[in-house]
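Now, the feature entries from Swiss-Prot:
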BINDING   N176, N177  mRNA binding site
BINDING   K180, G205, D227, D261, Q284, Y289  S-adenosyl-L-methionine binding site
DOMAIN    167-475  domain 'mRNA cap 0 methyltransferase'
MUTAGEN   R127 to I  Does not abolish nuclear localization. Abolishes nuclear localization; when associated with 80-AAAA-83 and 103-AAAAA-107
MUTAGEN   D203 to A  Loss of activity
MUTAGEN   R239 to A  Loss of activity
MUTAGEN   Y289 to A  Loss of activity
MUTAGEN   F291 to A  Strongly impairs enzyme activity
MUTAGEN   F398 to C  Loss of methyltransferase activity in presence or absence of RAMAC; when associated with C-178; C-393 and C-417. Partially restored RAMAC-mediated methyltransferase activity under reducing conditions; when associated with C-178; C-393 and C-417
MUTAGEN   K409 to E  Decreased S-adenosyl-L-methionine binding and methyltransferase activity in absence of RAMAC; when associated with E-413. Decreased interaction with RAMAC; when associated with E-413
MUTAGEN   K413 to E  Decreased S-adenosyl-L-methionine binding and methyltransferase activity in absence of RAMAC; when associated with E-409. Decreased interaction with RAMAC; when associated with E-409
MUTAGEN   R450 to E  Increased S-adenosyl-L-methionine binding and methyltransferase activity in absence of RAMAC; when associated with E-452. No change in interaction with RAMAC; when associated with E-452
Amino acid sequence: MANSAKAEEYEKMSLEQAKASVNSETESSFNINENTTASGTGLSEKTSVCRQVDIARKRKEFEDDLVKESSSCGKDTPSKKRKLDPEIVPEEKDCGDAEGNSKKRKRETEDVPKDKSSTGDGTQNKRKIALEDVPEKQKNLEEGHSSTVAAHYNELQEVGLEKRSQSRIFYLRNFNNWMKSVLIGEFLEKVRQKKKRDITVLDLGCGKGGDLLKWKKGRINKLVCTDIADVSVKQCQQRYEDMKNRRDSEYIFSAEFITADSSKELLIDKFRDPQMCFDICSCQFVCHYSFESYEQADMMLRNACERLSPGGYFIGTTPNSFELIRRLEASETESFGNEIYTVKFQKKGDYPLFGCKYDFNLEGVVDVPEFLVYFPLLNEMAKKYNMKLVYKKTFLEFYEEKIKNNENKMLLKRMQALEPYPANESSKLVSEKVDDYEHAAKYMKNSQVRLPLGTLSKSEWEATSIYLVFAFEKQQ
């Protein structure tokens with residue numbers, strides 16, 4: 001409890017220092033005390049020229065206390081955190097042969113994380129930023145990073161349901177998709193309680209339209225889809241047209257589609273109706289691309305929040321910078337991961353608030369540069385657009401909270417977001433590594449449970465547990 005209280009106070013201090021960074025003309029950075037172990041969580045910022053000495057000293061004392069306690073506080077590693085629910089399992093009839101399973105797998109929508117927004121030179125509210133911590137070569141790569149991200153997603157090939165169902169990360173992608181579905185559904189309901197009709201949504205970084213069905217099920221009236229990748233936007237539009245033209249299709253929202261870099265271009269200049277307001281802006285697995293610079297992050301936030309109606313929400317999913325750096329510092333090299341995902345930084349120990357680049361690779365899905373999103377900084381920057389943070393949870397926390405709801409639990413089954421364990425005699429587990437299911441085997445041995453269990457492999461959980469969900473509300 002003492003460690004938890006200190007961590008909470010520590011987070012508040014991080015927020016104050018992020019605020020100092022936004023208001024000053026000095027680019028700051030955050031780091032982990034060099035004595036931090038794998039289980040430690042002691043993140044800090046380098047003292048900036050505008051920071052008071054006593055705050056920095058107090059923060060250092062915090063770090064020392066957190067590091068000392070981290071080794072004995074029993075903090076779970078990603079592999080130990082995996083929660084098993086014996087009730088969250090597919091029906092027995094769904095555990096037939098592998099080919100049968102592939103044909104039966106009907107998912108709500110394409111569930112590849114849509115990391116489509118990108119980077120560029122923001123022009124709004126520019127400020128001077130000291131770039132001593134950023135190599136000279138990196139300063140000149142803004143356009144290159146933007147082009148790299150757009151090219152990557154433009155070149156991704158569409159694959160059928162059959163092939164996707166055979167993917168090593170089939171359940172991981174379904175699990176991430178379930179997380180988005182629950183988040184979107186919950187905040188659509190909040191909007192509907194305030195506004196009975198005519199709900200308008202901005203999908204910032206829409207990709208190929210993986211969330212279109214979610215918006216349809218949410219009974220919205222208008223959707224604006226925008227993405228940096230032109231090919232992805234065209235595929236998204238085609239998917240929408242296919243949904244609209246189905247004979248048995250119910251009423252579907254109206255939509256417009258925009259190819260633009262949301263960290264470089266002002267979206268209202270491209271809307272059919274520049275005065276249009278939104279009830280929700282959804283930014284799923286995207287906003288980290290904009291944190292190459294302050295200007296880019298600010299432009300992304302302006303696009304996301306400026307046209308939100310009072311009481312509207314900016315919701316999303318993004319990597320948890322604290323978790324990324326914790327794993328990095330626990331690694332013996334500048335990278336970490338497993339056979340599913342890898343994260344590679346340029347160096348340890350120095351993490352600027354903007355432009356802290358790392359390369360992220362997820363098997364067959366993502367292989368592009370990303371940037372750390374220091375969440376206290378995002379929170380502070382959002383205040384400029386009259387936004388208040390109303391919800392933030394790690395994927396683990398979000399799962400544990402939402403799985404208690406029976407509707408969410410049933411949706412988890414329908415979307416096949418957890419893998420049946422043990423596998424049926426006619427099928428096999430997605431991972432061939434025995435230790436990937438040690439947690440499930442142990443749980444099954446020590447508990448009276450109904451089989452099969454529903455779980456993710458250890459490798460998949462390590463990949464998905466680097467993320468968090470968030471929601472900001474537009475104030476009056």
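A Cβ is built for glycine as well, from the same backbone N, Cα and C atoms used for every other residue.
Original residues throughout; no substitutions modelled.
Structural mapping of features recorded in Swiss-Prot.
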{"residue": "N177", "record": "mRNA binding site", "DSSP class": "helix"}
{"residue": "G205", "record": "S-adenosyl-L-methionine binding site", "DSSP class": "coil"}
{"residue": "D227", "record": "S-adenosyl-L-methionine binding site", "DSSP class": "strand"}
{"residue": "R239", "record": "mutagenesis position", "DSSP class": "helix"}
{"residue": "D261", "record": "S-adenosyl-L-methionine binding site", "DSSP class": "coil"}
{"residue": "Q284", "record": "S-adenosyl-L-methionine binding site", "DSSP class": "strand"}
{"residue": "Y289", "record": "mutagenesis position", "DSSP class": "helix"}
{"residue": "K409", "record": "mutagenesis position", "DSSP class": "helix"}
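Between the listed mutagenesis positions, namely K409, K413, R450, the fewest other CB atoms within 10 angstroms of a CB are found at R450. Taking CA atoms as the reference points, K413 (mutagenesis position) and D227 (S-adenosyl-L-methionine binding site) are 30 Å apart.
Of the recorded residues, D227 (S-adenosyl-L-methionine binding site) and D203 (mutagenesis position) place their C-alpha atoms 9 Å from one another. With respect to their backbone Cα atoms, Q284 (S-adenosyl-L-methionine binding site) and D203 (mutagenesis position) stand 8 Å from each other. With a 10 A radius on its CB, D227 (S-adenosyl-L-methionine binding site) counts 31 other CB atoms from all the protein chains.
Note: the CA-CA distance between R239 (mutagenesis position) and D203 (mutagenesis position) rounds to 15 Å. Comparing the recorded positions D203, D261 on other C-beta atoms within 10 angstroms of each C-beta gives the minimum for D261. Confidence across the domain 'mRNA cap 0 methyltransferase' (167-475), taken as the mean pLDDT and rounded to a whole number, stands at 95.
D203 (mutagenesis position) sits 13 Å from D261 (S-adenosyl-L-methionine binding site), counting Cα to Cα. Under the three-state DSSP scheme, R450 (mutagenesis position) falls in the coil class.
Within 10 Å of the C-beta atom of Y289 (mutagenesis position) sit 30 other C-beta atoms, taking all shown protein chains into account. Of all Cα pairs drawn from K180, G205, D227, D261, Q284, Y289, which the record names as binding S-adenosyl-L-methionine, the longest spans 22 Å. With a cut-off of 8 Å between CB atoms and residues at least 6 apart in sequence, the same chain places D211, K214, Q284, T317 near K180 (S-adenosyl-L-methionine binding site), listed in sequence order. Over all protein chains present, the Cβ of R239 (mutagenesis position) has 18 other Cβ atoms lying within 10 Å. Recorded residues G205 (S-adenosyl-L-methionine binding site) and Y289 (mutagenesis position) have their alpha carbons 10 Å apart, per Cα-Cα distance.
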